[in-house]
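Here the structure is laid out as structure tokens; the discussion comes afterwards.
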Amino acid sequence: MGCTLSAEDKAAVERSKMIDRNLREDGEKAAREVKLLLLGAGESGKSTIVKQMKIIHEAGYSEEECKQYKAVVYSNTIQSIIAIIRAMGRLKIDFGDAARADDARQLFVLAGAAEEGFMTAELAGVIKRLWKDSGVQACFNRSREYQLNDSAAYYLNDLDRIAQPNYIPTQQDVLRTRVKTTGIVETHFTFKDLHFKMFDVGGQRSERKKWIHCFEGVTAIIFCVALSDYDLVLAEDEEMNRMHESMKLFDSICNNKWFTDTSIILFLNKKDLFEEKIKKSPLTICYPEYAGSNTYEEAAAYIQCQFEDLNKRKDTKEIYTHFTCATDTKNVQFVFDAVTDVIIKNNLKDCGLF
């Protein structure tokens, strides 16, 4: 007599198959979910990378969303010129044209009365005259001696355009805006059949205690370093060189037991600013022992070695380093493509899916 399954047994087999199928689907789904943590000291470019993900992997910023950044563009522009004027007093730099002193006084009055999201023709005129002044330019060239937004020159050089009454910020204007990240900003997007969850965490010291609960189940960490920070001090601690702070932080992340199996991707960012700065500000400010030339290639390679040498598990853990310019969409697109390939190779090969 043949061996036949009872209806009950058949149901049990079907149930078992379904459970296996569900487990496999759950496994595949989990394998396709990528949790990325963006870490780094304050103003290293983390939030700009997040904005680029929206531009590259989503539809970018709509006209309506761009309009909402108008107030931030104006605020960044006004705060930048104010920071330069204040620094002139501290650094004892005179205006090239004595008449600009009246403009400076006017600037503080008009800026204080300015309505959010609006720039009057009078205020724009004052800022334009000040920015053209040789004393203001001399102070701008010494910006490493005080705190100034990276985007200062970008906005101030383009004042004619951004001061127009019908001005709508471009994607590039939005990328250049600076708003301090407080707390954690989460972004979702799909790329190469993977579902990314990217977490941007505030980099200032006061924000770092909020990181800890993000650590669980992280696929990869993108650690951002501003190359151009080598001759700057922290906004929150003027005794601390920004690059040294970044190295300390990278050391603690790279060698953390939480991240033994986590891919570490190092973005040496702001390469465009670094390339300009290294011509006039020597790397020995940050690394007194540096004996190389102040060329972009040699100085950048030296900084790369300083960070990669902090890795105490070189035999088992690789650091994937990329030189980036977070405001350059094509560069970020190219680098992120390479990063995704590393993630696929490292984190999904175990599942036999790729």
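Backbone N, Cα and C atoms are what each Cβ position is placed from, and that goes for glycine too.
Keep in mind the model shows the original residues, not the substituted ones.
According to Swiss-Prot, the mutagenesis experiment Gly2 to Ala carries this note: Abolishes myristoylation and palmitoylation.
In Swiss-Prot, the entry for mutagenesis Cys3 to Ser states: Abolishes palmitoylation. The structure shown retains the original residue.
Among the features that Swiss-Prot reports, domain 'G-alpha' is placed at 32-354.
Arg176 (GTP binding site) falls within a helix when secondary structure is assigned with DSSP. Swiss-Prot lists 43-48, 150-151, 175-178, 200-204, 269-272, Ala326 with the feature GTP binding site.
Spatially close to Ser47 (Mg(2+) binding site) yet at least six residues away along the chain are Val179, Thr181, Val185, Asp200, judged by Cβ distances under 8 angstroms. The annotation Mg(2+) binding site is assigned in Swiss-Prot to Ser47, Thr181 on the grounds of experimental evidence.
According to Swiss-Prot, the mutagenesis experiment Gln204 to Leu carries the annotation: Expected to have lost GTPase activity; inhibits the forskolin-mediated increase of cellular cAMP levels. Does not inhibit interaction with RGS14 at centrosomes.
The number of other Cβ atoms within 10 Å of the Cβ belonging to Val332 (mutagenesis position), over all protein chains shown, comes to 26. Under the heading of mutagenesis, Swiss-Prot lists Val332 to Ala and annotates it as follows: Increases basal GDP exchange rate.
Listed in Swiss-Prot as a mutagenesis experiment, Phe336 to Tyr is described as follows: Strongly increases basal GDP exchange rate; mildly decreases receptor-stimulated GDP exchange. Every protein chain shown contributes to the tally, and the Cβ of Phe336 (mutagenesis position) ends up with 23 other Cβ atoms within 10 Å.
As a published mutagenesis entry, Phe336 to Ala or Cys appears in Swiss-Prot alongside the note: Increases basal GDP exchange rate; mildly decreases receptor-stimulated GDP exchange.
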(request) Select the most exposed residue of Glu43, Asp150, Asp200, where exposure means the fewest other Cβ atoms within 10 Å, treating these as the binding-site residues. (result) Asp150
(request) Between the Cα atoms of Arg176 (GTP binding site) and Phe336 (mutagenesis position), find the distance and write it as a whole number of Å. (result) 19
(request) Sequence order is fine: just name those binding-site residues in Glu43, Lys46, Lys270, Ala326 with a Cα within 10 angstroms of Val332 (mutagenesis position). (result) Ala326
(request) Provide, as an integer number of angstrom, the distance between the C-alpha atoms of Ala326 (GTP binding site) and Phe336 (mutagenesis position). (result) 11
(request) Give the residue from the binding-site residues Lys46, Thr181 that has the most other Cβ atoms within 10 Å of its Cβ, counting over every protein chain displayed. (result) Lys46
